[in-house]
Amino acid sequence: MSKFSESTLSGWTKPASVTEEDRIENTISMIKSAIKNDNNFDNLVYEVFVQGSYGNNTNVRTNSDIDVNIMLTSTFYSKYPEGKTNSDYGFTDGTITYNEYKNLILTALTNKFGTGNVTVGNKSIKITSNSYRVEADCIPSLLYRNYEYENSSSPNNYIEGIKYFASDNTSVVNYPKVHINNGIEKNNQTHKNYKRLVRVIKRLRNKMTAENHFTNENITSFLIECLIWNVPNNYINDYDTWDETIKQTLIFIKSSINDNSYKNWTEVSGMFYLFHNNRKWTSDDVSSFVNSLWSFMEY
């Protein structure tokens with residue numbers, strides 16, 4: 001048995017407070033209003049949605065920021081099967097560049113929130129918080145249609161992702177909606193316990209950090225969500241207490257690293273390997289985290 005009571009662990013499985021939800025919803029509403037009321041967007045088709053911990057319903061911090069994607073869909077990027085081009089799908093060149101679109105968003109947000117409350121970061125446009133709203137990272141992106149993944153020849157059959165460019169001109173492609181949908185599916189398969197387990201592990205990480213038991217910035221909330229995503233459902237479903245569920249989850253992760261099966265793990269989207277392509281985290285980071293959490297729990 002760990003040093004934490006079952007009631008404490010159960011409490012840590014819950015999402016952020018209701019009052020925080022109100023500030024988050026205010027922020028989202030204001031961002032949508034900023035874009036909708038700007039005439040520059042009248043002839044553009046776009047979608048505003050939340051991604052990250054709040055979008056995935058795994059947020060735990062009472063003063064957390066949110067990630068808001070402002071995705072242009074009337075002009076988009078595509079990835080085609082080998083030998084295919086725009087013309088095979090009946091597409092023509094887009095009417096706006098990424099930088100032009102990003103600048104329109106920056107102007108709209110600045111007009112809404114004020115110059116002093118909006119700054120441009122490397123990958124997002126940041127909006128400051130106040131008593132009414134939370135801090136927001138707004139990501140201007142273009143729809144990314146991946147036809148290659150399923151070797152699709154139909155213009156309407158693709159994996160939906162996003163593409164954007166950081167300020168250092170690095171291109172970024174990811175699949176936040178696939179991530180959200182896959183997380184919902186696993187949560188349903190585990191009687192809602194997948195996201196509860198993610199939240200309790202996040203809170204334990206935060207507590208370890210606050211108490212100087214473990215500090216590693218590479219153990220991100222995104223990584224924790226992905227690690228638990230790769231834990232088989234029976235490890236999440238089959239135990240009667242959160243204490244035992246956490247213990248068995250740590251055993252599985254550690255065993256998978258020891259036998260190298262972790263190399264086949266993917267992000268929640270299933271579109272990228274979790275430990276390939278020079279990721280900021282390594283298996284050594286995760287091993288250290290698991291060992292520290294094991295000792296922190298006093299197993």
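Glycine is no exception: its Cβ is also placed from the backbone N, Cα and C atoms.
Don't look for the substitutions in this one, it keeps the originals.
Around Asp67 (UTP binding site), a 10 Å sphere centred on its CB holds 19 further CB atoms from the protein chains shown. The UTP binding site annotation in Swiss-Prot covers Gln51, Ser53, Asp67, Lys123, Asn174, Phe222, Arg279.
The feature Mg(2+) binding site is assigned by Swiss-Prot to Asp67.
Recorded in Swiss-Prot as a mutagenesis result, Arg279 to Ala carries the remark: Alters substrate specificity, able to make cyclic-UMP-AMP; does not make c-di-UMP, c-di-AMP or c-di-GMP. Annotation note: Arg279 (mutagenesis position) sits in a coil segment as assigned by DSSP.
Under the heading of mutagenesis, Swiss-Prot lists Trp281 to Ala and annotates it as follows: Alters substrate specificity, able to make cyclic-UMP-GMP; does not make c-di-UMP, c-di-AMP or c-di-GMP. Every protein chain shown contributes to the tally, and the Cβ of Trp281 (mutagenesis position) ends up with 19 other Cβ atoms within 10 Å.
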Taking just the CA atoms, what is the gap between Asn174 (UTP binding site) and Trp281 (mutagenesis position) in Å?
17
Nearest-integer angstrom distance between the alpha carbons (Cα) of Phe222 (UTP binding site) and Trp281 (mutagenesis position)
11
Cβ density check for Asn174 (UTP binding site), other Cβ within 10 Å (all protein chains) comes to 20
Taking every protein chain in this structure into account, which of the binding-site residues Gln51, Ser53 has the most other Cβ atoms within 10 Å of its Cβ?
Ser53
If you measure every Cα to Cα distance among Gln51, Ser53, Asp67, Lys123, Asn174, Phe222, Arg279, the residues said to bind UTP, what is the biggest one in Å?
20
